[in-house]
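Reading through the structure tokens given below for one structure.
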Amino acid sequence: MGSRASTLLRDEELEEIKKETGFSHSQITRLYSRFTSLDKGENGTLSREDFQRIPELAINPLGDRIINAFFPEGEDQVNFRGFMRTLAHFRPIEDNEKSKDVNGPEPLNSRSNKLHFAFRLYDLDKDEKISRDELLQVLRMMVGVNISDEQLGSIADRTIQEADQDGDSAISFTEFVKVLEKVDVEQKMSIRFLH
């Protein structure tokens, strides 16, 4: 299986993905093997249904929101490069990356990009704000029926009240960042990928 994965991924493609995502050659090869095993249609792309077969996503209350993050607007398939680009947001920041070239593009796994990714999970209508209704939807996904609607409403109201600095009864990206400034987002939004 590993040899099949490496033969289908051209060296030049591997180098481009490595440069773009920061993953090592062996990580890319391993993830390519995983990608091809998920690709039930064997057409070089994954569908939402392919992702829903992943047990960790199937049981995650935000699984559908995470799956949607892999698909550009209006698309229903994702190729390997798009798959890797999204996974790169979850790659831990290595010590040697903290002093990267300031003129180069910001790494996909930077604090800022991780925060943008998390914000988009909440901003369901993509209007650059998290409304009370959007916050309620996400909270409902996370807690299910274990908490009453009244309690959830109270949590949403209190969250917005604490985060909302401009009085528009919503949370902007800037306000979202401010709320999370003391949270170790780099650690909490990281998945360990084997080398």
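Here the Cβ of each residue, glycine as well, is placed from N, Cα and C on the backbone.
Those substitutions? Not in this structure, it's all original residues.
It should be emphasised that the depicted structure is a prediction, and the values quoted were computed from it without experimental measurement.
The average pLDDT computed for the domain 'EF-hand 1' (26-61) is 92. Sequence annotations record features per position, and here Swiss-Prot assigns domain 'EF-hand 1' to 26-61 based on sequence analysis.
Long-range Cβ neighbours of ASP50 (mutagenesis position) (same chain, at least 6 residues apart, Cβ-Cβ under 8 Å): LEU38, ASP39, LYS40, GLY41. According to Swiss-Prot, the mutagenesis experiment ASP50 to Ala carries the following note: Does not reduce calcium-binding, colocalization and interaction with SLC9A1.
Look at Swiss-Prot and you will find 66-101 tagged as domain 'EF-hand 2'. Note on the domain 'EF-hand 2' (66-101): residues 9, 13, 16-17, 20-23, 28, 31-32, 35, 43-48, 51-52, 57, 60, 107-111, 113-114, 117, 120-121, 186-187, 189-193 of its chain, located 6 or more positions outside it, place their CB under 8 angstroms from a CB of the stretch.
Non-local contacts of GLU134 (mutagenesis position) by the CB criterion (under 8 A, 6+ apart in sequence, same chain) comprise TYR122, ASP123, LEU124, ASP125. Residues annotated as Ca(2+) 1 binding site in Swiss-Prot, with a curator's inference given as evidence: ASP123, ASP125, ASP127, LYS129, GLU134.
Listed in Swiss-Prot is the mutagenesis experiment GLU134 to Ala, annotated as follows: Reduces calcium-binding and SLC9A1-dependent Na(+)/H(+) exchange activity. Does not reduce colocalization and interaction with SLC9A1. Reduces colocalization and interaction with SLC9A1; when associated with A-175. Taken residue by residue with DSSP, GLU134 (mutagenesis position) is part of a helix.
One mutagenesis experiment named in Swiss-Prot is VAL145 to Ala, and its note says Inhibits translocation to the cytoplasm; when associated with A-143; A-147; A-183 and A-185. Within 10 Å of the C-beta of VAL145 (mutagenesis position) there are 7 other C-beta atoms, taking all protein chains into account. In the three-state DSSP classification, VAL145 (mutagenesis position) falls within coil.
In sequence order, ILE155 constitute the residues six or more apart from ILE147 (mutagenesis position) in its chain with CB-CB distances below 8 Å. Listed in Swiss-Prot as a mutagenesis experiment, ILE147 to Ala is described as follows: Inhibits translocation to the cytoplasm; when associated with A-143; A-145; A-183 and A-185.
Residues annotated as Ca(2+) 2 binding site in Swiss-Prot, with a curator's inference given as evidence: ASP164, ASP166, ASP168, GLU175. Non-local contacts of ASP166 (Ca(2+) 2 binding site) by the CB criterion (under 8 A, 6+ apart in sequence, same chain) comprise SER172, GLU175.
The number of other Cβ atoms within 10 Å of the Cβ belonging to GLU175 (mutagenesis position), over all protein chains shown, comes to 19. In the three-state DSSP scheme, GLU175 (mutagenesis position) is classed as helix. Here the residue is the original one, but Swiss-Prot notes a mutagenesis experiment at this spot, GLU175 to Ala: Reduces calcium-binding and SLC9A1-dependent Na(+)/H(+) exchange activity. Does not reduce colocalization and interaction with SLC9A1. Reduces colocalization and interaction with SLC9A1; when associated with A-134.
Under its mutagenesis entries, Swiss-Prot includes VAL185 to Ala with the note: Inhibits translocation to the cytoplasm; when associated with A-143; A-145; A-147 and A-183. Long-range neighbours of VAL185 (mutagenesis position) (same chain, six or more residues apart, CB within less than 8 Å of its CB): ARG111, LYS114, LEU115, ALA118.
Counting only residues at least six positions away in the same chain, the Cβ atoms of PRO92 sit under 8 Å from the Cβ of ARG192 (mutagenesis position). Here the residue is the original one, while Swiss-Prot reports the published mutagenesis ARG192 to Ala with the comment Does not affect sodium:proton antiporter activity.
Counted over every protein chain shown, other Cβ atoms within 10 Å are most numerous around ASP123 among the binding-site residues ASP123, ASP125, ASP127, ASP164, ASP168.
Spacing of ASP164 (Ca(2+) 2 binding site) relative to VAL145 (mutagenesis position) is 27 Å (Cα to Cα, whole number). Across the domain 'EF-hand 1' (26-61), DSSP helix (H, G, I), strand (E, B) and coil residues number 23 helix, 2 strand, 11 coil. Per-class residue totals from DSSP over the domain 'EF-hand 2' (66-101), listed helix then strand then coil: 16 helix, 2 strand, 18 coil.
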